[in-house]
Amino acid sequence: MTNCEKDEEFVCISCVEEVRYSFVSHLSEALRRKGINNVVVDVDIDDLLFKESQAKIEKAGVSVMVLPGNCDPSEVWLDKFAKVLECQRNNKDQAVVSVLYGDSLLRDQWLSELDFRGLSRIHQSRKECSDSILVEEIVRDVYETHFYVGRIGIYSKLLEIENMVNKQPIGIRCVGIWGMPGIGKTTLAKAVFDQMSSAFDASCFIEDYDKSIHEKGLYCLLEEQLLPGNDATIMKLSSLRDRLNSKRVLVVLDDVRNALVGESFLEGFDWLGPGSLIIITSRDKQVFCLCGINQIYEVQGLNEKEARQLFLLSASIKEDMGEQNLQELSVRVINYANGNPLAISVYGRELKGKKKLSEMETAFLKLKRRPPFKIVDAFKSTYDTLSDNEKNIFLDIACFFQGENVNYVIQLLEGCGFFPHVEIDVLVDKCLVTISENRVWLHKLTQDIGREIINGETVQIERRRRLWEPWSIKYLLEYNEHKANGEPKTTFKRAQGSEEIEGLFLDTSNLRFDLQPSAFKNMLNLRLLKIYCSNPEVHPVINFPTGSLHSLPNELRLLHWENYPLKSLPQNFDPRHLVEINMPYSQLQKLWGGTKNLEMLRTIRLCHSHHLVDIDDLLKAENLEVIDLQGCTRLQNFPAAGRLLRLRVVNLSGCIKIKSVLEIPPNIEKLHLQGTGILALPVSTVKPNHRELVNFLTEIPGLSEELERLTSLLESNSSCQDLGKLICLELKDCSCLQSLPNMANLDLNVLDLSGCSSLNSIQGFPRFLKQLYLGGTAIREVPQLPQSLEILNAHGSCLRSLPNMANLEFLKVLDLSGCSELETIQGFPRNLKELYFAGTTLREVPQLPLSLEVLNAHGSDSEKLPMHYKFNNFFDLSQQVVNDFLLKTLTYVKHIPRGYTQELINKAPTFSFSAPSHTNQNATFDLQSGSSVMTRLNHSWRNTLVGFGMLVEVAFPEDYCDATDVGISCVCRWSNKEGRSCRIERKFHCWAPWQVVPKVRKDHTFVFSDVNMRPSTGEGNDPDIWAGLVVFEFFPINQQTKCLNDRFTVRRCGVRVINVATGNTSLENIALVLSLDPVEVSGYEVLRVSYDDLQEMDKVLFLYIASLFNDEDVDFVAPLIAGIDLDVSSGLKVLADVSLISVSSNGEIVMHSLQRQMGKEILHGQSMLLSDCESSMTENLSDVPKKKKKHSESRVKKVVSIPAIDEGDLWTWRKYGQKDILGSRFPRGYYRCAYKFTHGCKATKQVQRSETDSNMLAITYLSEHNHPRPTKRKALADSTRSTSSSIC
């Protein structure tokens, strides 16, 4: 071990004597338990001894300073702690961790006296945090962040291993550590060994176990590792093991690849004493099984934070290269490495020393194309242990089947003569392949290394076994015509030697070329052929100039060719090995002439082949499982498929010329016949286990009794005896159906007759019916309803009356909306939850049940308020009725009984009410004009606050019809104790998306409440959070959550607090409840009082921000207004303390609409802002350019290309957005002129790297600047002058 390595593993703790034998002793012991050596230096010793100790501090890899937070920093302490910091600045490799222990009253004094610049965050003891938790935080920080780069992300995994060990019964405990190459198995095992080895009588860590046992032998390894320093020679292996039989032994076998070799060492663990621990690391899961280890820990990759930290440390990247660009680069590297520590660190070291970001990006692209040897070697060592078949399957997946359905891959590979069920499991066990959501996945690194193995076989493209790169395939297949002596000659040299090719996948998205007629002639071993277009917006242009294809390889298992340009496949092609034919959008008229052997064919997809007329040859494919002929519009016949016993899926949808199907396959599972001309279908062959047909048929004679589901049947000639097992009968939109037989003896659960406009009567309902749909029928009266009914939907029907439903205890949903002839209802079920009868002419409504949650109507006398009330366009409702419902709503959401709060939050978080507005609701509910309202929270509500109830009055335009699309966005803003702006945004629909809402003809009032809407900054219920006001702003939105235009306005609004009540909530106390401390206050009055109490210079700063700098960065604003002697930092704090502004977490100044409005009103009402600033503003007024009218502005577009290292165009720009562009590797940045708010400049530009040359930038300028180009020195000064003058 080198001295450097020793220094890295050494930690020095500096402290005062007061904490040395208490807190610091626990910290020192905790570090030792993690295998970290440490010493403690007392700063209270005299200068001579401290000078000697200073040498230890300088050599330490990490220095921990424990500062006594409850003691005044004396000069002696400060001097010695400053020397500790000086050691760190002299030794750049040393890290310093600071701890402020004790009360934090003197924290600021310590921080001001010592210079902590460039150091990590300071750990501080807290009242709510015990010393043990603080020690745990410090140890983790030292262990991962500072101790040594290789252990980043190890700490949490180490705790999981410890937990796995501790859960095992006393005896010999075993743990297997499993993971892909480079994931950190060895590092984790070393960390476990360092931490636990001191607790055992003997321990050994055998690195690269297979190699070690091969070189030294089993006997020497045991003696050397477990009995070090033993002078006597032990002649027998049994004697050596006898000496260890009574000892607690820790054995770590690292990177075991041969399970038999590992098992020979352990031999059933009989020779180990009780309490011993065996740890094996391996990338092959079968090793653990054969070694008898059942507890297996799978090592996961680093999370995003850990991965970024490791990358920046490995690359020695400094933040001065630009934080945004560094963020983008590190994210790309991390995403590519997918948390693999080896890959992240190797890529980081490869990028180390690159000074320019463009150099780093270029180097990274090269590394992706050609992975570093260290990474390739780590993965290839696993690849070399595979059998030939396993290697072929791995390479097929790496090159062709990433993300494909595992059953699809297995089917193709079985056709190739492999045994993929077994061999894919082997690849999974060796961490080369994963199966997730029934799809096959490879780590991006693993895929690229697999492809690198292919490319490394030979430099000749035609000699490679698998091809996937479009440019190389084009080179091999392209038709080249040269004219010599007036005669065309075609060269085929490129195709020679291509006998080795087994797979060819060509993406034609960006290609345009002609294929050789004999392109595939020499590819005798080609198994997999796929020519496709990954971009659906691009039409591929690949043709045969001679109009023919001479041959296809007879070894093909997969033939996937989209937009195949010829009328048939080559006649000499023998498809006996084909497993799948997938040729959508082809020009095929028929597959081939004559009879072919199709015994291996499982799937054929010829969808949207509009010229296809003949598929009779498919009858020869006796093992066929899927036929997809969707959209084959010229296909007239579908052959009798009764002998295709394995056929499961047939899709003939869109085959408009097919009029009949002679036979249905006996084992059919899905039959798609939408858009066909089929009028009749024989179902006598349908088996009991295939119970679903998806079709659009007009007649099915002779329904089988096993059939359980039919969709869109128009006529049924079957008797009820044939429908004994039918459970779902959907006759939706069967407009010709006039009657149905008595169905009382059927076992139907669902009966859908909606849209059967000619059906005017029904004789009886099935006794077990649960769902009944009668919407749009002509039925006027219905027989007795079954007691099992759960849903009754008669929307828009001709019903005049209903039987008494009081005994239907299972009925939950009743929809009678639009039943214009319905006059009376005798009673409602007691468990009813949803009731809709808007648009009816009911004379009398019975008592509503207490269980009701949703009501879309009016007239409830229930004391139990539903969750949703809708009184849309009920203008005849009296004002008192509307006010009563509003009061009920507010009462229900304002006071929630104690003990039920959490249940309501989980089960019923929202409530709503809507009704036409009345003019004097303002007086009743203290509504404020406008779309904003300020709320002051009573101190007593802080511990009982649940959420808010909101009243919003919306004005609708007269010609607006689709009110269903309208919703309200509520933005709640407040300031935390640090003056930072916090916000919650929730969106409420005025009407549910499925509700049919007529044209709204008047302003409506909506009540929304959400008990999940509770302001919080993640800091608990700290009272300082509520020191200011809470502001609510409301915006009309559509279903896409976009703001509606000015024709939709929020006229008035108000807010109520929802809290946990402790008293009676009955309606008799409603007046008392609402008279408690009014929640709404006059926003303008509160703001004006706060403004009037400001100092004059703070008033000026507020007016500047209100006029110019809302939503701008503090760092941007400060230099612009520094020229008029305003103290920005202290002024912003003053404004934030009185709730006139807020500062967001990313440093933006935030004002809500009420604050901006008041500022502008004050500004316009004053003839001067401040006498001290009058001369400055008047002097600069002439510098402000006059604004041009909008209609005279011209939008100018100019595109230029410049090198990425160019200094720019000398204009001052601010970036305001960035987004990924479809089909481009690089994102596009959006910039606006920095003088937009001072000069009204409309100039913008868009910047994107060139696709052909990443070192070039394509810049698109939109509109011209309306001011002179500033010099570098004058840019900021000009901005300041124009800002100060434009406020006047």
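A Cβ is built for glycine as well, from the same backbone N, Cα and C atoms used for every other residue.
Where a substitution is noted, the model still shows the residue that was there originally.
According to Swiss-Prot, the protein has these features:
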- 5-146: domain 'TIR' (DOMAIN)
- S25 to A: No effect on TIR domain homodimerization. Loss of TIR domain heterodimerization; when associated with A-33 in RPS4 (MUTAGEN)
- H26 to A: No effect on TIR domain homodimerization. Loss of TIR domain heterodimerization with RPS4 (MUTAGEN)
- 170-421: domain 'NB-ARC' (DOMAIN)
- G179, M180, P181, G182, I183, G184, K185, T186: ATP binding site (BINDING)
- K185 to A: No effect on pathogen effectors triggered cell death (MUTAGEN)
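When other Cβ atoms within 10 Å of the Cβ of M180 (ATP binding site) are tallied across all protein chains shown, the result is 24. Counting only the Cα atoms, the space from G184 (ATP binding site) to H26 (mutagenesis position) is about 29 angstrom.
DSSP gives H26 (mutagenesis position) a helix state. Here K185 (mutagenesis position) is compared against the recorded positions S25, H26, G179, and the shortest C-alpha distance is to G179.
Counting in whole angstrom, S25 (mutagenesis position) lies 31 from T186 (ATP binding site) by their C-alpha atoms. Using the Cβ center of G179, M180, P181, G182, I183, G184, K185, T186 for ATP, the list of other same-chain residues with Cβ within 8 Å runs, in sequence order, R283, V299, N340, P341, L342.
Taking Cβ-Cβ distances under 8 Å and a sequence separation of 6 or more, the neighbours of T186 (ATP binding site) in its chain are E207, D254, D255, T281.
Here the C-alpha separation of H26 (mutagenesis position) and P181 (ATP binding site) works out to 37 Å.
Neighbours of G182 (ATP binding site), defined as other CB atoms within 10 A of its CB across all chains, total 23. All protein chains shown were included, and the count of other CB atoms within 10 Å of the CB of H26 (mutagenesis position) stands at 14. In this structure, S25 is the one among the recorded positions S25, G179, K185 with the smallest number of other Cβ atoms inside 10 Å of its Cβ. In the structure as shown, the Cβ atom of P181 (ATP binding site) sits within 10 Å of 25 other Cβ atoms. Counting only same-chain residues at least 6 apart in sequence, those with a Cβ under 8 Å from the Cβ of I183 (ATP binding site) are V299, Q300, G301, N340, P341, L342, C431.
Classification of G182 (ATP binding site) by DSSP places it in coil, neither helical nor stranded.
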